[in-house]
Amino acid sequence: MEARIDEGGEAQQFYGSVGKRSVEWDLNDWKWDGDLFLATQTTRGRQFFPLGNSSNSSSSCSDEGNDKKRRAVAIQGDTNGALTLNLNGESDGLFPAKKTKSGAVCQVENCEADLSKVKDYHRRHKVCEMHSKATSATVGGILQRFCQQCSRFHLLQEFDEGKRSCRRRLAGHNKRRRKTNPEPGANGNPSDDHSSNYLLITLLKILSNMHNHTGDQDLMSHLLKSLVSHAGEQLGKNLVELLLQGGGSQGSLNIGNSALLGIEQAPQEELKQFSARQDGTATENRSEKQVKMNDFDLNDIYIDSDDTDVERSPPPTNPATSSLDYPSWIHQSSPPQTSRNSDSASDQSPSSSSEDAQMRTGRIVFKLFGKEPNEFPIVLRGQILDWLSHSPTDMESYIRPGCIVLTIYLRQAETAWEELSDDLGFSLGKLLDLSDDPLWTTGWIYVRVQNQLAFVYNGQVVVDTSLSLKSRDYSHIISVKPLAIAATEKAQFTVKGMNLRQRGTRLLCSVEGKYLIQETTHDSTTREDDDFKDNSEIVECVNFSCDMPILSGRGFMEIEDQGLSSSFFPFLVVEDDDVCSEIRILETTLEFTGTDSAKQAMDFIHEIGWLLHRSKLGESDPNPGVFPLIRFQWLIEFSMDREWCAVIRKLLNMFFDGAVGEFSSSSNATLSELCLLHRAVRKNSKPMVEMLLRYIPKQQRNSLFRPDAAGPAGLTPLHIAAGKDGSEDVLDALTEDPAMVGIEAWKTCRDSTGFTPEDYARLRGHFSYIHLIQRKINKKSTTEDHVVVNIPVSFSDREQKEPKSGPMASALEITQIPCKLCDHKLVYGTTRRSVAYRPAMLSMVAIAAVCVCVALLFKSCPEVLYVFQPFRWELLDYGTS
């Protein structure tokens, strides 16, 4: 949570000479409409004003200095409950006057060693030097040992005898050492890509700290000249001239050496060598990456200059970065865009719908240096749409401090994404030509689209390059669990990814235009083997919790690595627990990245996310048009294939709420054309059939789906079930509909050829179906002959209250309302009712006749003439002979 200045707080120092504000803007002070791209300042008890002649085009932008200022002060009496970005990783609402390191103690029980004067490494990991090398220590009531590679405590069983690192990290370290060196890139020198990205990190760092010092523009010139040397010598010359010409402008560079180096002074000659030796080569000899302590901060960036860990920093990969005067963040590798969820969770997964052009959801990131939300023009959304030629079908935005980081999620055609990223510099030129707003034409702007990035200075594109490093060198998200959460519960997230704990990594959680406060949990990070990636990579898991402020919508989990690499992953917020449980089935599928099933699953999450977002906006949705019916149909088909009853019900509810297509009186007919009940019968899904038969839309009285609804060729669901094998359960459900039209339609409903469902069953030899329906018909007719009599519960009380006018009744009299039809049956139906007893009488007569015959046979003396003597029953013997 970001702290703010209290009115009674200590006066701050202003850099009036360079026109900077005292503190960075606070996310709590602004209400951002992510759909209209409008920033509205909230009513606060404290307002910020610049000193003197401070300019609106430049403000404090330090990710380090201002972060310390935010942590050094606190606002009192703030009970508005606004959601803010937890930049410093604290979950408490108030902070001490200044965050110092004097209070750090060893985490080992009964140690309490003061870590204020020890090395930064021991301070960050909260372990004293003695226990970091001890063979055992008690932490959390468990005997453990500190791992030198993981920089955290493990159980003793995870260590081999005499080893200071756990077996898992040693195994990964040995595998990396045995791997052969990668083949050179297309330019013949793979270290050039590393050097370019180090320069980009340095440039971003300078721009974020340009308020700290004044003078000296040579540093920026050297960096940019070296950065664009790969693109051409002439571009570098033009860039330096551009920077020199802008020296007296409002957005001129005021940069000091310490802004780059993170120390008090640094030799300028080192920078010249850094620029001159860009073409040099060096063998790659990288050590194990540095990792943080087990309770690492989800939102903080550990790149403070005083926290630089020289002894654990990896050796440089290029002689140009070999000086130890540079902080460790200069030597770190920056990630490429190789994963389908880096910059876009579906960058490699086009939509599976049958639209004319394949669509994809991605994002564009703008970092506007020296700007504040009040400088956003009212027509910002229109400017973005004009720049993109109105190609996005859906668009949503977020802002957060760090000057201003404007993140735009949008859905547009794959060809539009390719056109935008293939020549980002030309595309940005169109944006700058279309608008003369100071937001775009003054100061520095950093733009990121997929693996392309660009820098804009005073309305001109000065850098346009791409990132291309191995995936093991950057952070990205593999999966987020749960994929769908109920709005009524506290969200407990588990984020799985690569290099989540490396230096300079931030994990952000955003929902419907807002960033949420993340509460860290102790021992939340674990490492496990990755079964679907290269064995040299290690999968890390981060657990944290946060409160969901909405009932329904879509959110994103974002990871950011020093401004160069970024990755995001969508998740859903739904009020129905059954919907959440069904969508969570996709969690396992999404972990197998690169497969067709994973691509389709990610498309589904994006599409239903946009639908939930539009359904939440309602009539205030600024996106052009309505949610197309063809996209809705693809969502229905995807859910129907997986037999998700709750998801289908949710989609139908949103359809009748008007979130899909042009809702009118013909919407029922439009939905009937999808033949959902026919699809469910073909899937042989009895739960889906039962749900559809009992689904009644809002503000309607009758069921929408009927078992006698005619589809293609006049086929009804009954026809389909009668012709399929093993459809007893589905047929049973179809004939148990609320209106009981299924039984009637079994023998009366005909297709285009004149056959009934019963005829289909006879032709296919499904006589069990016929017997099943016949039993139901017989049961129905028998039930209709019975008369239900309502007998009072307390009849004795009624007798006591009523006076007895005559002798005590010997029988219960049931009064019945006169009915002509009943009287008619009583008069003319006596003979027919007596026939019901005729079979019993005949049976009794037959039994009596048999008994008489047997008796006569026993008492008579039958004679068999000419063969035997007269036969008598009394003379009959028994035995074997």
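Glycine too: its Cβ is placed from the backbone N, Cα and C atoms.
Modelled residues match the original; the substitutions are not represented.
What Swiss-Prot records for Cys106, Cys111, Cys128, His131 is Zn(2+) 1 binding site, and it gives sequence analysis as the kind of evidence. A sphere of 10 angstroms centred on the C-beta of His131 (Zn(2+) 1 binding site) encloses 22 other C-beta atoms.
Per Swiss-Prot, the feature Zn(2+) 2 binding site maps to Cys147, Cys150, His154, Cys166. In the three-state DSSP scheme, His154 (mutagenesis position) falls into the strand class.
For the mutagenesis experiment Cys111 to Ala, the note given by Swiss-Prot reads: Almost complete loss of DNA binding. Long-range C-beta contacts of Cys111 (mutagenesis position), restricted to its own chain and to partners at least six residues apart, with a cutoff below 8 Å, comprise Val105, Cys128, His131, Ala137.
Residue environment of His122 (mutagenesis position) contains 19 other Cβ atoms, counted within 10 Å of its Cβ in all protein chains. What Swiss-Prot notes for the published mutagenesis of His122 to Ala is this: Slight decrease in DNA binding efficiency.
For the mutagenesis of Cys147 to Ala, Swiss-Prot gives this note: Complete loss of DNA binding. The structure shown keeps the original residue. DSSP assigns Cys147 (mutagenesis position) to a strand.
Sequence-distant neighbours of His154 (mutagenesis position) (same chain, 6+ apart, CB under 8 A from its CB) are Gln144, Arg145, Cys147, Cys166. What Swiss-Prot notes for the published mutagenesis of His154 to Ala is this: Reduction of DNA binding efficiency by half.
Among the mutagenesis results in Swiss-Prot, Arg164 to Gln has the note: Slight decrease in DNA binding efficiency. The residue drawn here is the original one. According to DSSP, Arg164 (mutagenesis position) is assigned to coil rather than to any helix or strand.
Under the heading of mutagenesis, Swiss-Prot lists Cys166 to Ala and annotates it as follows: Complete loss of DNA binding.
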Shell list (Zn(2+) 2; ref centroid = CB of Cys147, Cys150, His154, Cys166; cutoff 8 A): Arg145, Phe146, Gln148, Gln149, Arg152, Phe153, Glu158, Phe159, Ser165, Arg168, Arg169
Pairwise CA distance, Arg164 (mutagenesis position) versus Cys150 (Zn(2+) 2 binding site), rounded so that it is a whole Å: 10
Collapsed DSSP category at Cys106 (Zn(2+) 1 binding site): coil
Cα-Cα distance linking His122 (mutagenesis position) and Cys106 (Zn(2+) 1 binding site), given in Å to the nearest integer: 9
Cβ neighbours of Cys150 (Zn(2+) 2 binding site) where a neighbour is any other Cβ within 10 Å: 23
Cα-Cα distance linking His122 (mutagenesis position) and Cys150 (Zn(2+) 2 binding site), given in Å to the nearest integer: 13
Other residues, Cβ within 8 Å of Cys106, Cys111, Cys128, His131 Cβ centroid (Zn(2+) 1 site): Val105, Gln107, Val108, Glu112, Ala113, Val127, Met130, Ser132, Ala137
